[in-house]
Amino acid sequence: MIGILLLIGICVAVTVAILYSMYNKIKNSQNPNPSPNLNSPPPEPKNTKFVNNLEKDHISSLYNLVKSSV
């Protein structure tokens with residue numbers, strides 16, 4: 001009995017999550033972004049700085065590893 005109720009609860013939660021994501025996708029597609037200000041530069045992706053820093057750290061650590069093994 002408890003297992004059936006748990007299974008029904010999980011199914012309801014998954015269904016609600018799917019419907020909510022579909023609702024947000026439809027809502028966002030109906031309201032496109034307003035025309036951007038022509039004087040401002042295009043926005044960069046949010047994770048660009050973080051990814052660039054990770055990339056630099058990764059390259060420098062690989063360089064140090066190769067340098068120390070030689």
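Counting starts with 1 at the first residue shown.
Just so it is clear, glycine is given a Cβ too, placed from its N, Cα and C backbone atoms.
Original residues fill every noted site, and no substitution is shown.
If you take the C-beta of S21 (mutagenesis position) and look for same-chain residues 6 or more apart in sequence within under 8 angstroms, you find none. Experimental mutagenesis is annotated in Swiss-Prot for S21 to A, with the remark: No effect on phosphorylation.
Here the residue is the original one, while Swiss-Prot reports the published mutagenesis S29 to A with the comment No effect on phosphorylation. Cβ-based neighbour count (10 Å, all protein chains) for S29 (mutagenesis position) stands at 8.
For the mutagenesis result S40 to A, the note given in Swiss-Prot is Complete loss of phosphorylation.
For the published mutagenesis S60 to A, Swiss-Prot gives the following note: No effect on phosphorylation. Under the DSSP three-state reduction, S60 (mutagenesis position) is assigned to helix. In sequence order, the list of same-chain residues 6 or more apart from S60 (mutagenesis position) whose Cβ falls under 8 Å from its Cβ is empty.
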